[in-house]
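*Asks:* First the structure, which I've put down as structure tokens, then a few questions once you've had a look.
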Amino acid sequence: MNIKSLLLGSAAALVAASGAQAADAIVAPEPEAVEYVRVCDAYGAGYFYIPGTETCLRISGYVRYDVKGGDDVYTGSDRKGWDKVLVLHSMFNTNSETELGTLGTYTTLRFNYTSNNSRHDGQYGDFSDDRDVADGSVSTGTDLQFAYITLGGFKVGIDESEFHTFTGYLGDIINDDVISAGSYRTGKIAYTFTGGNGFSAVIALEQGGEDVDNDYTIDGYMPHVVGGLKYAGGWGSIAGVVAYDSVIEEWATKVRGDVNITDRFSVWLQGAYSSAATPNQNYGQWGGDWAVWGGLKYQATQKAAFNLQAAHDDWGKTAVTANVAYELVPGFTVTPEVSYTKFGGEWKNTVAEDNAWGGIVRFQRSF
């Protein structure tokens, strides 16, 4: 055997051995692609796709801390010290497209902590379960405040009454409902038609709401009924609603107009009438037959907005409130507010004082 034959034989043996080892090797599978969270911009800022779906989700909310002093302008009582309310408000929105329109949900969880002298928190929504601590002036509460489903213009679940939402509530004021314009949270089935020319209409069947002292929910199969019409344009809007209270078998109505004087200055006016001259009802909760509210907003600077609201009802209550909402940095707003209430006419028989002055400072971080 010569050297050439030896080298060729060794090379052939090495190739055969390498082929056998390659045939026996375990091939590792390709790693699965990582699915990162995708931004969903179809419904506005803050939405992202839930991984593995075509549903968009947004998580938002705020933390706010209110410090109140002086009188309770809702009841006329002296607070005799500082009242404090802390609220964590978490909101979850989902949206996706279907052949019947946008399918959405909205859920709000609210956590309250109240520490005060008067045991009055003086504003809508701060209902909490009392937990006596020392003198009983501390309370906490957790609340599934709102939860509803929407499909196109259809809505079903727990929300605020269309008697409020369709006309646009009241002013950008903390103590905005010293003269109440109706109850708030309710179970409802509603449909809103929105035209392409600024016209919209709503019809709603509602269960009725409740607050600390009263229950306005239906007592049978007949629901409360709300209907409304609205026209909106670049100049502002005009809206009207009519509601039937199936418990007391009475009705109430409101008409509101908003006008944009400039891009920084706007005014609004709202009038209401009820066929039952009592505030103890689901919709017409002002005193007497009628009530009127009005206000303005002036965006003084990019950071500061001035708000003013005044209201008066048939029984003689007058309420005036002013505030300045100042955005210290993006997402953090400080709002000092001063309110005055005059209890005249029939209201003198329900409160101890004729006048009430109160102040509040709100610190709110929105996210």
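Cβ atoms are placed via backbone N, Cα and C, with glycine included.
No noted substitution is present; original residues retained.
Pulled these from Swiss-Prot:
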- Pro31 to Ser: In strain: 019 (VARIANT)
- Thr150 to Gln: In strain: 019 (VARIANT)
- Ile173 to Val: In strain: 019 (VARIANT)
- Ala190 to Ser: In strain: 76-250 (VARIANT)
- His224 to Asp: In strain: 019 and 76-250 (VARIANT)
- Thr253 to Ala: In strain: 019 and 76-250 (VARIANT)
- Arg264 to Gln: In strain: 019 and 76-250 (VARIANT)
- Arg362 to His: In strain: 76-250 (VARIANT)
*Asks:* Looking only at Cβ atoms, how many others are within 10 Å of the one on Ile173 (variant position)?
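*Replies:* For Ile173 (variant position), the 10 Å Cβ neighbour count is 24.
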*Asks:* If we check Cα distances from Arg362 (variant position), which of the variant positions His224, Thr253, Arg264 wins as closest?
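*Replies:* Nearest in space to Arg362 (variant position), counting only the variant positions, is Arg264.
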*Asks:* Quick one: pull the CA-CA distance for Thr150 (variant position) versus Thr253 (variant position), whole Å only.
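*Replies:* Roughly 26 Å, rounded to the nearest whole number.
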*Asks:* Of the variant positions Ile173, His224, Thr253, Arg264, which one has its Cα closest to the Cα of Ala190 (variant position)?
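*Replies:* Nearest by Cα distance to Ala190 (variant position): His224.
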*Asks:* Run through the Cβ atoms and count how many others sit within 10 Å of the one on Ala190 (variant position).
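*Replies:* 22, counting other Cβ atoms within 10 Å of Ala190 (variant position).
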*Asks:* Quick check on the variant positions: of His224, Arg264, Arg362, whose CB has the lowest count of neighbouring CB atoms inside 10 Å?
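*Replies:* Arg264, out of the variant positions His224, Arg264, Arg362, has the fewest neighbouring Cβ atoms within 10 Å.
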*Asks:* Counting other Cβ atoms within 10 Å of each residue's Cβ, which of the variant positions Thr150, Thr253 comes out lowest?
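*Replies:* Candidates: the variant positions Thr150, Thr253. Fewest Cβ atoms within 10 Å: Thr253.
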*Asks:* How big is the Cα-to-Cα gap, in Å, between Ile173 (variant position) and His224 (variant position)?
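*Replies:* With distance taken Cα to Cα, His224 (variant position) is 28 Å from Ile173 (variant position).
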*Asks:* List the Cα distance (Å, whole number) between His224 (variant position) and Thr253 (variant position).
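*Replies:* About 13 Å separate the Cα atoms of these two residues.
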